[in-house]
Each structure stands twice: as C-alpha cells, then as structure tokens.
Amino acid sequence: MSFTRWEVFFGLSVLALTMPFSAGVTNLRDVSAINNLYITLGAPSLHHWLAFGGDPCGEKWQGVVCDSSNITEIRIPGMKVGGGLSDTLADFSSIQVMDFSSNHISGTIPQALPSSIRNLSLSSNRFTGNIPFTLSFLSDLSELSLGSNLLSGEIPDYFQQLSKLTKLDLSSNILEGHLPSSMGDLASLKILYLQDNKLTGTLDVIEDLFLTDLNVENNLFSGPIPPNLLKIPNFKKDGTPFNTSIITPPPPPVVDPPPATHRAPPVPRIPPVSGVPPAPFAPFAPLQPQQHPPPSPPLVWSPPSSDNGGGDPWNSVSGQPTLQISPPSGSGSGKFWSTQRIILVVSSVAIIVLVSGLCVTLWRCCRSKIYNRYYSGARKDLQRPYFNKPPSQPTPTMGKVSREPMVKPFDGYGAGDRKYGYPMPQRAEESRRAMPPTSYYNKDVNTPQKPLQQPPRQFQSNDTASKRAAHFPPGLNSSSSATVFTIASLQQYTNNFSEENIIGEGSIGNVYRAELRHGKFLAVKKLSNTINRTQSDGEFLNLVSNVLKLKRGHILELLGYCNEFGQRLLVYEYCPNGSLQDALHLDRKLHKKLTWNVRINIALGASKALQFLHEVCQPPVVHQNFKSSKVLLDGKLSVRVADSGLAYMLPPRPTSQMAGYAAPEVEYGSYTCQSDVFSLGVVMLELLTGRRPFDRTRPRGHQTLAQWAIPRLHDIDALTRMVDPSLHGAYPMKSLSRFADIISRSLQMEPGFRPPISEIVQDLQHMI
C-alpha cells in the first residue's frame, strides 16, 4: 500500500498540529475549565496551576485528583484563595468533588454548576446573594456545604430531585423565612445544620426525616418540637424560642348535663348581677374547684345578655364565687374582659410609640432633606474627550445662564471616560499647541480680577453654614479662602457658557474652559440642575469649605466658586495637558512623552494624592471614582487628581459599567480606601500596557484589562510582551518586575490583602 506525496504531507501536518494537544494527559475541556477557574480565583499561589494550558493530571496540580484523563476532584480548602466563581464551573466534564472551603472567595454562587458534582463544599467563605435554584438539577449531589457565608433570602423550594443528599449545611448565614415543603422529600438526609440564621415557622416539615444530626440553634422557630425530632441522637436547639403555647391541647370531652339530683348539693350560687337569670347550661367543661381560696376574693362578672334563658351555671364546689361559663353567644367571661383590657393598654402604648417614632423620623428627614439619598456607588462615565480648543473670544453681549439638562456621567474636569474608540478631533493637536506654557496661571487668582463687575468676596473655610457630617479633617488648612466669582464674569470668561468651551460633561455637571485676561485659564464646573435642586446653599458652601481643605501638591486645587441666581459653579485650576487617559489613548504626540520614568512618576504622584486622602485626612476621604481620566497632567506632566471630595454627589450607577476600574466588593455596595487602591492598580496597568481598562473590541477574555493581565504579571516572558509597545523596550527589567509586583498586590481580589497606600508610595519611591 503506497501513499502519494501529498497524503504523506497531509498526515505529517495533522500530526504536527495535534501533537501539542495530544502530549498532555488531561481532557482539554477540563484544562480549559480549570484555567478559567484559576483566573476567576485571582491567580492564587497554587502549585503548577496556570491560566493557560498545562496538564493538571499529568503534572499533578495541587489539589487536583484525576481518573484517567478527567479531573474528578478539586480540593483546595484553607489555601487563602480569593476572587470568585463563575459559570465556567459547568465546563468540567466529570468532576465529582469541589472543596473550596475556608478561603476568602466572594461574590455569588454561580447558577451554572457541573451536573456530575456529588460533593460541593463552599463553607467558610464570603459568598453573598441567594442560594441558586439550579442546585435542584444536581441529582447526584450527596453533600452540600454552604455554611459560614453571607447568603440571604429564603431557602428555595427545590429539594424534590435531590434524593441522594445525605448532608446539608446552611448554617451561619442570613437566611430567613420558613423551611420549604420539599425539604421533607430528602429521604436520604442524615445531617442537617441550620443554626445561626433567621429562620421562622415550625419544624413539622422535617419531622419524618431519618436524621442523626440536627442543629437549629439561634433561629426564630416557634411552635412545639415534633416528638420525632426529640429522638434524634444529636439534636441541638439552644437559642431558639420554641413556643409550645401556640398549640392547644385536645379539646375536653363534651359532658352531658348531670341529673337533677346532682344539682342539689349545698353549693352557694352566685346571683345574677343584673337580676336576669343566669344563661342556660352550655356544653363546656366546668372550672376546677380552687383548693385554697383567698379571703374576700374579688368578683369579676360579665354582664349577661338580655336574651339569656333560665338555668343555672356550674359554680365552684368550694363555696367561693367563681366566674360563670357562658355560651359563645353570651357576653364573655371576666377573664376574657381582663385580656381585652391588657390588649387595649398594650395597643394604646404601641400606637403612642409608633406615632412618636414617626414624628421623630419626619423631623430628622426635614433636617437632612434628601442628602442621604445619594451614595457613591459604581457608575459608568461616558464623557466627551477632553481636548484643548483654541481660545474663543468673548461675545460683546451677555445672555442668560444656560441650563443644560443632566447629561452622561462626568469624569475629571476634562477628559472623561468617553466611549472607547471616540476619535480625537483633528484640531486637537493645533489646539494644544495654542495653549499657554506651563505658567498658564498665577496664584494671584485670590485677588479681585479686573473683569469682575463686582468686587470678589473672600469666603473663609471656617463658615458656620450647614455643618453637615463632612468627611474631611476639620482643622486642615483652616485659613484657606476662595475667590467668589459672579455669574456675569464667568459668562464672559466662558463665552456665555458656549458649547465650544465645554471640555467635559457628566451627571455632576458640565465643565467649561474659562479664558481670563492675559492668557490665563481656569476650569469651571457648572453643577447640574439636579444637584442644585437637592442641595441647599448652606450645604454647597460647606462643600466648598471642605474641598478647600484638600490642598496638596497632587490634588486639583479649588480656586473659587459662584452661587448666584440658583446656579452653583466650582472654579478649579486648569491643566493644559488634559488627563492621563488622553495621553495614553488619544493624544499621540503626548503619548510619545510618556517614557518609563515619566510613567513611574505619574504613578507615584497619583499614589501620593490617595495617600493624602486616606492617611492625612481624618477621617479618611475615599475618592470612590479613581481612574485615569481623574489623573490630570499639568504643563510639566505633574499629576493633579480631580474630583476629590465630591463623591457624595455622584448618583448610584451599576458597577458593571465602571469600565474595569471597580474593585470586586463595590458590586455589593462596599467602598473603602482599599477599593481606591484597586482602582489605582488598574491605572498603573494602563501605564504599563498602554491598554484601556475595558475594550469591547478585543476578544472575549481580553476585554477587561485587570482580568487579562493578572495571570501574566509574574511570568517574565508574558510580562515583557504585555508592556506598551511604544516604549520600544526602553525600561530596566528590574524596574519592570518591581512595578508588576506593586500592581499585582494592588489588584488582589480580597480588600484585606491589598497593601495600604503608604506602602505603595514607598515602593514606587524606591524605583525613582
């Protein structure tokens, strides 16, 4: 049998192409799944684990157990693993055991899980959200451990298909509600841990299960404990307020009226109070006689109904008057009326307390207005590109102040987070060349400006207007003052707030370039009408006072303000080179000036700004929206961080739209100083790679810069390939390695593992 030349060539080609994949032992599907798991866990320090490729079975990756070529077990308990889990867990072909317990994994439990799983242990982590309903599809599941997390909501009613489940641990979460009825279908269940939750209702659902261990401590269960549960060998119920009084005993048997001879004993009868004969005998059990009646007992009697017939009630045989037992149609017993009085008193007190609480709440709301409606959450900034347009000549006439509607989120005072791929205007380079040199603005702005129609008033930072809860040190730069501008003067400087002078726009407000006489420039932020409506004059002045205290070399300086005719504006120093985002992604001429040393100095300047906010200010000031568009560059490429102290004015935005800067915990409403550190790490990644933090034009898996870069930071070959090509290799390898290490520590998924900002500043200073 002979082969033609092309057949031999084809066979060798196929062999060469398949050799890299056939060399490994592990199923390629499992390799891809564990690579994705490694990435979502934040690239932890696990022996042999890789983000791409590898042979988990052949190389015996840490915690991995295989059967032939398939991964069947992954056990990494107590390895200090962070990050989160994703739906790619379902890609494992035949995995049976996943033990990720006692780590720092956060986020929600993924909806997609491998159908072959038998033992799933996620206990002692930081999972949040609800228990996913898709667990009902795991018919082979025998052990499920979700204890010691932050899971909330009710336990879903989906246990019908989990007939093989023998252990269920839901302890130490924030679960509430009743036990689902399908939990009674768990015929194989032996161990059930529900302690330390907020579960309510009764335990009747599980009374027929053959349990050996049951722990319901520290819950809110009520009702009697079913007798079958009391027979469980290991039954713990301390701290749960079981209330056996809500279940009434069996009703007493109906007793026929005794014969007449039994009514004759000499028992003192209680005459009717109103002279009406007692109600006829009703088939109720008589009251038991009191053995030791107290002297002169009070007589509690209910007024009999006028339609009561004749007959004698049963009385106590002890000679002491007792309460008459009336039929349901009567007026009720004395005990009944006593209970009503108690209920009436308690209800009255409760109503008084509720009304008082409502009054206090309304009073406090009137004081604070709606300030607390705003919190700084995640938000997506889609802002125009910042570019320096040629100065416009002021118009000879003055028009009314423009009232722009609220627009897309604002970023920096120029150069916001625009839609990626936004073209740089052709005249941008010409405009930049037309800008004044570094000394574009002198510090004599605090003196009255000649164009002002009214003499400027000095606003001292120790004002007494609206002393709100400020997040700034009260004594910092207490002598600072700001120039009070008039609307007329700012109209003149900004060409009547013309669109040509807009250098940024967003939800806080539009930013205009203001040209003063003698070629000086300012940046004027005109707060949106939405902010003006929700902020009083006193609150605005307090904001100005607080921002004035944030005066350091790397914080964008507030120079003045305007508060006239319902309009509020903040006047900042002007940075002619725009933002770092412009320099990296839009301005090619400026990009060429970003040498390695310049980039390290920019990272150091940004870090020092955050160090001032986090560690000098008491209490600390969290920026909450730190990104490359907030890092402005002056004429010497020195850093000025914008929007410091304005976080509370930002409306809530979905964290999924934060363009790759948001730390994982921000998704759940937690924003701390360490969240700023994570955002700084992303900015340093931009400096290292020249890539955008999020780019939809790239392949899936490469779109989010942090997710793509983290696994490569400790691989020297991959690290050199990811450096910005415009540097042309002009950087020391030792400096590159140190910078990558700083970035890697800043991008830890767990906030507690990220270094304090002072440590980052110190490490960057050692690189200079």
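Note that Cβ sites are derived from N, Cα and C of the backbone, with glycine treated the same way.
In the three-state DSSP reading, C57 (mutagenesis position) counts as coil. A mutagenesis experiment is reported in Swiss-Prot for this position, C57 to Y, and the note states: In sub-10; loss of function. Loss of function; when associated with Y-66.
Residues within less than 8 Å, Cβ to Cβ, of C66 (mutagenesis position) and separated from it by at least 6 positions along the same chain comprise V25, T26, P56, C57, T72. Mapped onto three states, the DSSP output places C66 (mutagenesis position) in strand. Among the mutagenesis entries in Swiss-Prot is C66 to Y, noted as: Loss of function. Loss of function; when associated with Y-57.
Among the sequence features in Swiss-Prot, the mutagenesis site P258 to L is noted as follows: In sub-13; no phenotypic effect.
Here the residue is the original one, but Swiss-Prot notes a mutagenesis experiment at this spot, P304 to L: In sub-15; loss of function.
Sequence-distant contacts (6 or more apart, same chain, Cβ under 8 Å) of G357 (mutagenesis position) do not exist in this structure. Secondary structure at G357 (mutagenesis position), as computed by DSSP, is helix. For the mutagenesis result G357 to S, the note given in Swiss-Prot is In sub-16; no phenotypic effect.
According to Swiss-Prot, the mutagenesis experiment S466 to L carries this note: In sub-17; no phenotypic effect.
Among the sequence features in Swiss-Prot, the mutagenesis site P473 to L is noted as follows: In sub-18; no phenotypic effect.
Among the features that Swiss-Prot reports, domain 'Protein kinase' is placed at 497-768. Here the domain 'Protein kinase' (497-768) returns a mean pLDDT of 89 for the predicted model.
Secondary structure at I503 (ATP binding site), as computed by DSSP, is strand. As annotated by Swiss-Prot, ATP binding site applies to I503, G504, E505, G506, S507, I508, G509, N510, V511, K525, with the evidence given as sequence analysis.
In Swiss-Prot, the entry for mutagenesis G506 to A states: No phenotypic effect. The structure shown retains the original residue.
Among the mutagenesis experiments that Swiss-Prot reports, K525 to E is described with the note: No phenotypic effect.
There are 16 other Cβ atoms within 10 Å of the Cβ belonging to E539 (mutagenesis position). According to Swiss-Prot, the mutagenesis experiment E539 to A carries this note: No phenotypic effect.
A helical conformation is recorded for S545 (mutagenesis position) in the three-state DSSP classification. Mutagenesis annotation in Swiss-Prot: S545 to F, described as In sub-19; loss of function; the structure shown retains the original residue.
Sequence-distant neighbours of L633 (mutagenesis position) (same chain, six or more apart, CB under 8 Å from its CB) are C575, N577, G578, S579, L580, A583, L590, I602, V639, R640, listed in sequence order. Annotation of the mutagenesis experiment L633 to F in Swiss-Prot: In sub-20; no phenotypic effect.
Between K525 (mutagenesis position) and V511 (ATP binding site), the C-alpha separation comes to 4 Å.
Taken residue by residue with DSSP, G509 (ATP binding site) is part of a strand. Under DSSP, E539 (mutagenesis position) is assigned to a helix (H, G or I) in the three-state scheme.
Taken residue by residue with DSSP, L633 (mutagenesis position) is part of a strand. Straight-line distance linking the Cα atoms of V511 (ATP binding site) and E539 (mutagenesis position), rounded to a whole number, equals 21 Å. Cα of I503 (ATP binding site) to Cα of S545 (mutagenesis position): a span of 25 Å. Rounded to the nearest whole angstrom, the C-alpha distance between S545 (mutagenesis position) and E539 (mutagenesis position) is 10.
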